[in-house]
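Engineer: Annotations for this protein, taken from Swiss-Prot, read as follows:
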{"type": "MUTAGEN", "residues": "TYR38 to Phe", "note": "Reduced phosphorylation. Loss of phosphorylation; when associated with F-60"}
{"type": "MUTAGEN", "residues": "TYR60 to Phe", "note": "Reduced phosphorylation. Loss of phosphorylation; when associated with F-38"}
{"type": "MUTAGEN", "residues": "CYS64 to Asn", "note": "Increase in nuclear localization"}
{"type": "MUTAGEN", "residues": "CYS91 to Ser", "note": "Increase in nuclear localization"}
{"type": "MUTAGEN", "residues": "LEU161 to Ala", "note": "Increase in nuclear localization"}
{"type": "DOMAIN", "residues": "226-285", "note": "domain 'LIM zinc-binding 1'"}
{"type": "DOMAIN", "residues": "286-343", "note": "domain 'LIM zinc-binding 2'"}
{"type": "DOMAIN", "residues": "344-403", "note": "domain 'LIM zinc-binding 3'"}
{"type": "MUTAGEN", "residues": "HIS366 to Gly", "note": "Loss of interaction with PTPN12; when associated with G-369"}
{"type": "MUTAGEN", "residues": "CYS369 to Ala", "note": "Loss of localization to focal adhesion; when associated with A-372"}
{"type": "MUTAGEN", "residues": "CYS369 to Gly", "note": "Loss of interaction with PTPN12; when associated with G-366"}
{"type": "MUTAGEN", "residues": "CYS372 to Ala", "note": "Loss of localization to focal adhesion; when associated with A-369"}
{"type": "DOMAIN", "residues": "404-461", "note": "domain 'LIM zinc-binding 4'"}
Amino acid sequence: MEDLDALLSDLETTTSHMSRLGAPKERPPETLTPPPPYGHQPQTGSGESSGTTGDKDHLYSTVCKPRSPKPVAPVAPPFSSSSGVLGNGLCELDRLLQELNATQFNITDEIMSQFPSSKMAEGEEKEDQSEDKSSPTVPPSPFPAPSKPSATSATQELDRLMASLSDFRVQNHLPASGPPQPPAASPTREGCPSPPGQTSKGSLDTMLGLLQSDLSRRGVPTQAKGLCGSCNKPIAGQVVTALGRAWHPEHFLCSGCSTTLGGSSFFEKDGAPFCPECYFERFSPRCGFCNQPIRHKMVTALGTHWHPEHFCCVSCGEPFGEEGFHEREGRPYCRRDFLQLFAPRCQGCQGPILDNYISALSALWHPDCFVCRECLAPFSGGSFFEHEGRPLCENHFHAQRGSLCATCGLPVTGRCVSALGRRFHPDHFTCTFCLRPLTKGSFQERASKPYCQPCFLKLFG
């Protein structure tokens, strides 16, 4: 900064000296003597110096040094001493600017690298336009102009440096509403340029900071909404909140198939998100009939899980009603099919036995079916007779065996008389004509009827 102050002091001294030279007052055309070959040169020099002084007063107003008033000086001889003084002053100014440029080159590059190139281009275009407007147009002269030192390169370099410093000062006074800006890189020593990686990183951070500040001034929130549960980086835009954490929408993925779960439903298992397909395929119970995952309603029976539409009778395929189901070898059956297939059968009607039954003759019987197989009469007193595996009443039992009295038709339980291929009670074996008992055992037979000897002789003798 000391070199800059010295440069400004020398510039002000040179400008004051040029101002004291003054500009020649314009005279009426008729009183002027014919100008020398270079008569237009002092007017051009004074115009340039006045224009340059005005521009510099405008550009370097931040120095806040008073300007000496312009004294009214007499007309100077054309381009005699003023050109020499101006040339010496400009040479001195060029030398000082070269020294300043060599000293502050790295600082200028570092400051300029922190601003977009569009600002520099716009600033240079505005400076060129302002210089074009401030400098008066000089008509072309038929006489060749003498060569003299030019201040264009030196003043442009100084203007660019001052514009960079002004932008840097404005950058330091940004409003506090935005995020804190990264600190400016410290100036490096001459001959040791900063690494390109640090310069590009600083420029990128500065541009991001300016963008966030602009968005904050426009009312757009740029504060981080937490760290992403996947990449562990701050979230500034859209956010997905799930499982007690925040996620970038593109990072909230299914743990099975890596499908984005931003706006769809998901399931959680051990702290990890899953899409419905992966969750059901991996963790849902399987149906005992079709072996497919169960997604909605489920029936639990026989130690396994079932789809409601698949929990049905394995025989007829009908769903179970209010009567429930019966199980056989781990398979469910409806009541009708279970009894039809596995219930004990009645020996009389061959139907399934549901409730009470009678066990007799090595078989099971419905109480209503255990009757005499000939007359279908129930057994009185609970006693029955068996003949060839069939339950019979006493009469039909003796009838089947031939043990009924041929006279009275009642069973012969005690002593009996066997004659004519039949059995008789002893009291009922009598003569057919006189009805006398044939106790002595002698009788005559005629047409399968017994007769005593006298009656037989009497009737058929």
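Each residue, glycine too, has its Cβ placed from N, Cα and C.
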Engineer: Given HIS366 (mutagenesis position) and CYS372 (mutagenesis position), what distance in Å do their CA atoms have, once rounded to a whole number?
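Structural biologist: About 13 Å separates the two Cα atoms.
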Engineer: Any same-chain residues 6+ apart from CYS369 (mutagenesis position) with CB under 8 Å of its CB? Would you list them in sequence order, or say none?
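Structural biologist: Expected: CYS346, GLN347, GLY348, CYS349.
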Engineer: Among all chains shown, work out which of the mutagenesis positions CYS91, CYS372 has the most CB atoms within 10 A of its CB.
Structural biologist: CYS372
Engineer: With every protein chain in view, how many other Cβ atoms are within 10 Å of the Cβ of HIS366 (mutagenesis position)?
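Structural biologist: A 10 Å sphere around the Cβ of HIS366 (mutagenesis position) contains 19 other Cβ atoms.
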Engineer: If I take the alpha carbons of CYS372 (mutagenesis position) and CYS91 (mutagenesis position), what is the distance between them in whole Å?
Structural biologist: 151
